[in-house]
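Enquirer: Provided herewith is a single structure, encoded as structure tokens, for subsequent inquiry.
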Amino acid sequence: MATSVLANWHGHDYQARYFWIEASRLKNPQQDFVVEVSYEADGPKAFDDVITRYNPPRRSTGPDRIQADYYQIKFHVTQAASFGFEDLIDPAFIGAETFSILERLKQAKGTEPANSAFHLVTTDRIIDEDPLGEIISNVDGSIRLDKLFDGTTDRSRKGKVRKLWRQHLKLSTDQELEQVLSGFHIQQSQPTLEAMREKVNTCFQIIGLITCETSSDFRFDGAARALRSQERYRFTREQFTALCEEENWIRSEAPESFRNVALRSFSDGPLDIMDALPEHTLSLLSLFEGRFPSPGIEWNDVIKPQVETFLTGIRQTERKVRLYLNTHSSIAMLAGKCLGHKSGVEIELVQKGRMGDSIWSENESQDEPDAVIETETVGTGSDVAVVLSITRNALPKARAYILENQPDIGRIIHVTPANGHGQRSVKNGSHAVAIAEQVSDVVMDADLPVEASLHIFSAAPNAVNFYLGQHTDFLGTCVFYEFDFQRQRDGSYLPSFKV
């Protein structure tokens, strides 16, 4: 099969999977404000791949409520593609010949309701050092109008962006350009095609529909193609339920009723809003720049109280929680401490990974061997470090940091899965629980002095971090650490919470 044909198929399948994820909200009782989802229906050109409508309008990260989300979905087979601010005036960037994405945005803003949001969703990434990357919000992908319209002249770095876009759109003033760009979101580096398959499966599992886990052909891709051939593009809540019944997708047993709760210090893009209702979501995105807190924001003084207050409220009102943890490992551990064994809350975790999302619970069956645990003496201090090498070997970097910065640490307890570290080394929720319990037992046996601290360096799925956090009430004073993957600081570890 020609590569171009295969790429075209993959592009349609990617778009279809995005549609199914959005459509699953029509059967989610916690998202009853979602009233219609359409797929390549009549809508503003270039923003009609998927359209989601709300009544009442959904909340946004700003003061306005959103009546509809319009999506342009752009997929590439490889991750080699990248783009910058100049590409937004090139019709070829969206596979068109005449109109650019910005021209289509301007047209759409003139025909659609004022409180609409328009999204460019792409697997491509923004070119390093391109000015576009400096004006995209890490919170919701919107254009940071305060950053773009910064009072500089057209000869400045941001001014060149404004001038190019303004002239391309035949606008006279920056004020007119600002009106066009308001409500425009760019979501780069979106999940892979395979990860989107797992997201569909997870969304369908939550609402009580069958999934497609093992077949090489993903049945819902074919179902989307069939809908297009039948010219069935729009679905209300009633119509989507009827489709599920027609296709025999509804499971015989009703799904358990868990309250969706989301903690977020990283973003997956526009799909984030599906995780949980705003009142059950704590977004910490505005407190971070990359992997580390923004200037003036401290882990213990600012971030920790927000997490604790939010989860205390959840613990007081909910008994069954499905927890979405798109967070730093330290926040996942703190969440486990807040929702510990004595909280009385039954927890189901949505584990995020490179291959998509999956639901993990501590009640799953597992027969994995115990983790391999080795203890190394590195000094005479009374503190102990636990290094979790679950997804990668964290020991060399952790040991180097400890020897240079933490003379009070005398022993390192190193934990690796019996089958070796890697992205798939933890099989499910019960396996994660078993690892956390084993680590807790070893630390208890280490007999730390009362005045000593336990230092935790984790390269592990957040499920392991969460379950280990549930044990920290019994482990004395604990210090969590974050690794500088992006070399924002020194490419090593830095302490985060002390609990």
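Every residue gets a Cβ built from N, Cα and C, even glycine.
Heads up, here are the entries from Swiss-Prot:
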type: ACT_SITE; residues: Asp49; note: active site
type: ACT_SITE; residues: Gln72; note: active site
type: ACT_SITE; residues: Lys74; note: active site
type: BINDING; residues: Asp49, Ile73; note: Mg(2+) binding site
type: MUTAGEN; residues: Lys74 to Ala; note: Loss of nuclease activity, still binds cAAG. No longer protects against phage T2
type: MUTAGEN; residues: Asn326 to Ala; note: Slight reduction in DNase activity
type: MUTAGEN; residues: Gln351 to Ala; note: Reduces binding of cAAG about 2.4-fold, significantly reduced protection against phage T2. Complete loss of cAAG binding; when associated with A-355 or with A-391-392-A, loss of resistance to T2
type: MUTAGEN; residues: Arg354 to Ala; note: Complete loss of cAAG binding; when associated with A-351, loss of resistance to T2
type: MUTAGEN; residues: Phe483 to Ala; note: Reduced DNase activity
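Please go over these features one by one and say how buried each is and what sits next to it.
Expert: Taking the Cβ of Asp49 (active site) as reference, residues of its chain lying under 8 Å away and at least six apart in sequence are, in sequence order, Gln15, Tyr18, Tyr39, Glu40, Tyr71, Gln72, Ile73.
DSSP assigns Gln72 (active site) to a strand segment in the three-state reduction.
For Lys74 (mutagenesis position), other Cβ atoms within 10 Å of its Cβ number 24.
Neighbour density for Ile73 (Mg(2+) binding site): within 10 A of its CB lie 22 other CB atoms from the protein chains shown.
Counting only residues at least six positions away in the same chain, the Cβ atoms of Ala262, Leu263, Arg264, Ser265, Phe266, Ser267, Asp268, Asp272, Asp275, Lys352 sit under 8 Å from the Cβ of Asn326 (mutagenesis position). When secondary structure is read from DSSP and collapsed to three states, Asn326 (mutagenesis position) falls in the strand class.
Note: Gln351 (mutagenesis position) has non-local neighbours Leu325, Asp357, Ser358, Ile359, Trp360, Gly429, Pro461, Asn462, Ala463, i.e. same-chain residues 6+ apart with C-beta under 8 A of its own C-beta.
Phe483 (mutagenesis position) is surrounded by 20 other CB atoms, counting those within 10 A of its CB over all protein chains shown. Look at Phe483 (mutagenesis position): DSSP puts it in a strand.
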Enquirer: In the three-state scheme derived from DSSP, which category covers Gln351 (mutagenesis position)?
Expert: strand
